[in-house]
Amino acid sequence: MANYQTAHAQERRIQELDQTVESIFDVRKRMGKGAYGIVWKATDRRTKNTVALKKVFDAFRDETDAQRTYREVIFLRAFRCHPNIVRLVDIFKASNNLDFYLVFEFMESDLHNVIKRGNVLKDVHKRFVMYQLINAIKFIHSGNVIHRDLKPSNILIDSKCRLKVADFGLARTLSSRRIYDDLEQDGMLTDYVATRWYRAPEILVASRNYTKGIDMWGLGCILGEMIRQKPLFQGTSTVNQIEKIVTSLPNVTKLDIASIGPSFGSVLLSRNIQRDRRYSLDEMMKNCCDDGISLVKALLVLNPHNRLTAKEAIRHPYVSRFQYASAEMDLHMDVVPPLKDHVRYDVDQYRNSLYELIDRETSCSNRTVSNSTPSSNRDELPKPVRVTKQARTTSAKQPTTSPAERKKEPSSVEVTQSRKNIKLLGSAHKAQSKEINHMESAITQVSIASAPPAAAPPAPAATAPAVPRKSGDKSVPKCQHNNAAVQRELAAVAAAAAVARRKKSSWQSQAQSQGKFHTEAKAHVQTAIQTQKDNIKDSPPRMIQESQSLTEAKAPIPKNRYSNKMCQEKKYKKKHHSMSCITRDTFPSETEHRQQREERAYQRQMKRELQLKESYRRRIEAESEPLKETTEQESKTIKVIEQKVCEHTEKKADESLSKDQQKDSITFGTCVRERIHHLELEMEKCTEELVDFVELNADVLNYANVSTHLKKLQRSKESDEKDEDDRRALPEGIGGPGSQNYEIFRQEQEKERQRQVQEFLARDETNEYDNLDLDHAYRAKYYTAYKEIGKELNPAPDSGGRDSGSEHSPGRDNYTTYADYFLKYTTPQQNWNDLERANGLQREHDRIYGLFWLNDRRQEEKYRRKLAQNDQEELPVHHHKACRHRHHKPNHHAPYDHMRPTEDDIQEADSLPESN
């Protein structure tokens with residue numbers, strides 16, 4: 001039951017606020033509670049701003065807590081200019097000298113709660129959060145300070161994704177080697193789970209080699225948690241934490257262990273731990289982008305010297321898109337606390353250093369005190385009792401000094417104390433003014449009662465009443481603060497004089513002691529007034545007048561020479577007051593004169609500006625007209641140039657087209673002419689060769705062989721009827737049948753050639769080159785065929801003649817077609833000369849046709865090779881209908897004889913299909 005009551009009382013004390021803090025801030029709700037403090041959301045009554053009020057309970061309980069509190073205040077003040085570090089607004093001390101109050105700017109949430117909610121942060125938000133975090137750490141590291149406690153709960157964030165780093169209780173400098181460190185003592189403790197998951201390996205193994213890489217490891221853990229939405233290494237103890245880290249990272253080398261430094265925990269890193277691929281960084285962050293995985297791997301490196309620095313990390317592709325020059329903030333000097341960071345001092349030294357810091361800030365900002373309770377964070381007013389006690393102690397230590405010296409020494413101490421109080425006080429409250437008035441009346445009564453009735457000076461004149469103050473006036477003039485300090489000094493001097501009078505020797509009379517007292521009091525008053533002279537002069541004339549009247553009313557008036565001097569001083573003050581009134585009366589005229597001068601100067605300046613603007617406008621109008629004309633001319637010129645360019649382009653296109661057509665026509669005409677000329681030459685050659693062949697083989701081409709061939713190769717009657725006109729016999733007496741048919745052949749061939757030339761020339765004009773028909777140039781079907789010769793002219797197959805079926809017969813199974821080239825014989829008694837002539841013509845025709853066919857095939861092969869080499873399509877101007885020829889059928893009945901023409905060799909042209 002007792003333990004429960006104690007715990008309940010402790011909890012109630014934690015929840016309570018100091019009276020001074022409660023009077024300044026309106027607490028709205030509690031935001032959170034930690035191991036060292038509690039945070040409220042509050043509103044400042046003075047500025048109406050929403051702030052975060054943090055109470056550090058038992059801040060000076062021991063040296064460790066005192067050093068933690070001191071570090072947090074010092075480093076927050078040093079880094080308060082950075083936008084990504086939480087700003088310390090104000091600090092307050094508690095009345096119990098144990099608790100401590102810190103006032104921060106208000107932030108809506110922290111990163112831990114944002115991650116815990118789920119998919120609140122998108123990829124761009126994570127990148128921006130990481131950029132701000134790296135930017136803040138870079139600024140901290142530029143001051144040679146490390147945070148050492150980076151975790152999501154220490155990173156504040158608002159709805160606009162603005163981030164601020166907080167909680168600098170574990171931060172420290174790297175300027176010198178430390179003697180004591182709180183992390184060395186509890187580095188291996190298992191109850192500090194919240195931060196263990198984000199600690200670097202060198203801290204887990206209790207290494208003394210602290211570097212800035214500690215914070216970079218924490219950044220990697222935070223980024224991994226944002227991407228994975230849960231911590232990367234959730235160790236249940238320090239050993240388990242090290243095992244999880246080693247499992248996820250690559251193999252540990254001796255160089256990695258040496259980089260951490262010798263420690264008892266380095267043995268854990270050197271152990272062979274079985275690695276599971278499921279817990280590697282690649283597997284845990286498989287859903288992340290490549291840039292994010294790359295940054296995490298670069299930060300989570302076992303060797304602290306190989307980790308990315310803050311300056312390198314801010315240029316990483318994952319966050320480089322947010323980098324801009326204006327955000328680059330660095331400290332160009334190290335942050336050095338007033339108390340050395342590597343030495344642990346007493347609790348009182350840390351407390352006194354912080355209290356002095358509060359006093360200096362109070363003096364600089366001139367803040368007002370909300371009430372005069374003892375729990376205020378401002379220094380209390382010195383009580384006269386304490387001053388008297390100090391004076392007694394001082395006089396007891398110096399018994400040989402004179403009474404004047406004994407009174408002078410405590411007064412100097414009080415003057416110094418009063419100066420300090422004047423700097424610390426921002427204003428005085430009504431309760432303080434009442435207390436001062438009561439004290440002054442008590443001092444006056446003591447000074448009057450100290451003298452005997454016989455030697456008492458005449459009663460002083462009635463003091464002037466104090467200037468009343470309105471209850472609604474909240475501002476207190478500065479001169480009243482100074483006057484209050486003077487009155488306190490007078491009270492201290494009077495109290496010290498009273499004590500001295502009670503202890504003085506019996507031989508000194510009361511009149512003498514009273515005179516000395518007044519003389520010394522006058523000197524001390526003059527000294528106090530001189531110390532506050534500058535502050536009084538800085539006040540407005542009305543406040544100076546009020547302070548002077550208040551001083552005259554409250555100052556004690558002696559009745560001897562001192563009173564005469566005081567009267568003279570009053571006259572001087574009245575004169576000074578009249579001069580101030582004159583100055584105050586003439587002040588408005590000078591002000592009005594100055595305002596008039598300023599107004600005239602302003603009017604002149606405005607007039608000059610208007611004139612300048614008008615001149616600029618006229619100049620622009622004058623310059624714009626020629627510019628418009630020039631622009632119009634240029635536009636017209638550009639249009640003309642465009643038209644000419646278009647016409648020139650069209651003309652060039654037409655010329656190129658006509659040139660191509662002309663070139664094609666010239667090429668086609670040249671091709672046709674060359675072809676005709678070539679055919680003529682070949683016909684002449686074939687004629688000569690045919691004649692030579694007939695002369696050489698006259699014995700072979702006898703009448704018997706010809707009759708045999710005519711019988712087998714006689715044409716049908718239908719074809720004879722179609723060519724009846726062409727096969728009409730010449731009149732008797734005009735040449736032989738062979739000469740008649742040859743002359744007809746030559747005439748018809750010449751006509752056909754002329755007709756084809758005309759057709760080619762006509763097609764050359766119409767560009768119709770697609771279907772050229774040159775079949776008639778090679779066919780010879782204009783000779784009349786012989787009629788069937790009687791069977792009696794054919795020898796028996798085995799008679800032994802030329803046409804017999806024996807091996808020695810040269811005309812066996814040779815079915816030649818001479819019928820198309822010779823006349824039909826009605827009687828077998830035809831003239832032998834005519835037959836010989838016909839046979840010669842037939843041989844000549846066969847030779848010419850064979851040469852033509854071979855040459856044509858040769859030309860076609862050359863033409864095809866040329867097309868294949870150029871890899872181009874066959875042009876229409878070169879296209880003509882190819883003549884298809886039958887292949888020679890192999891004869892399996894008789895051996896080949898070169899002197900024996902076959903039907904395929906002699907009459908192949910007759911079997912070709914008619915062209916369309």
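Any Cβ shown, glycine's included, is placed from N, Cα and C.
The noted changes are left out; the structure has the residues it started with.
Here's what Swiss-Prot has on this protein:
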| type | residues | note |
| --- | --- | --- |
| DOMAIN | 25-319 | domain 'Protein kinase' |
| BINDING | Met31, Gly32, Lys33, Gly34, Ala35, Tyr36, Gly37, Ile38, Val39, Lys54 | ATP binding site |
| MUTAGEN | Lys54 to Arg | Does not lead to transitional endoplasmic reticulum sites disassembly. Partially rescue transitional endoplasmic reticulum site disassembly induced by amino-acid starvation |
| ACT_SITE | Asp149 | active site, proton acceptor |
| MUTAGEN | Thr190 to Ala | Does not lead to transitional endoplasmic reticulum sites disassembly; when associated with F-192 |
| MUTAGEN | Tyr192 to Phe | Does not lead to transitional endoplasmic reticulum sites disassembly; when associated with A-190 |
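The CA atom of Met31 (ATP binding site) is located 10 Å away from the CA atom of Lys54 (mutagenesis position).
Here the candidates are the recorded positions Ala35, Gly37, Val39, Asp149, and by Cα distance the one nearest Lys54 (mutagenesis position) turns out to be Val39.
Remark: of the recorded positions Lys33, Lys54, the most isolated position is Lys33 (fewest other Cβ atoms within 10 Å of its Cβ). Look at Ala35 (ATP binding site): DSSP puts it in coil. The ATP site, placed at the center of the C-beta atoms of Met31, Gly32, Lys33, Gly34, Ala35, Tyr36, Gly37, Ile38, Val39, Lys54, has further neighbours from the same chain whose C-beta lies within 8 angstroms: Lys55.
Counted over all residue pairs in Met31, Gly32, Lys33, Gly34, Ala35, Tyr36, Gly37, Ile38, Val39, Lys54, the record's binders of ATP, the longest Cα to Cα distance measures 14 angstrom. Comparing local CB density within 10 A for the binding-site residues Met31, Ala35, the maximum falls on Met31. In terms of C-alpha distance, the listed binding-site residues Lys33, Ala35, Gly37 place Ala35 closest to Asp149 (active site, proton acceptor).
Annotation for Val39 (ATP binding site): spatial neighbours Arg30, Met31, Gly32, Lys33, Ala52, Leu53, Lys54, Lys55, criterion Cβ-Cβ under 8 Å with sequence separation of six or more. Cβ-based neighbour count (10 Å, all protein chains) for the residue listed as 'active site, proton acceptor' stands at 22. Shown in sequence order, Lys54, Lys55, Val56, Phe57 are the residues of the chain, 6+ apart in sequence, with a C-beta less than 8 angstroms from the C-beta of Gly37 (ATP binding site). Per-residue confidence over the domain 'Protein kinase' (25-319) averages out at a pLDDT of 83.
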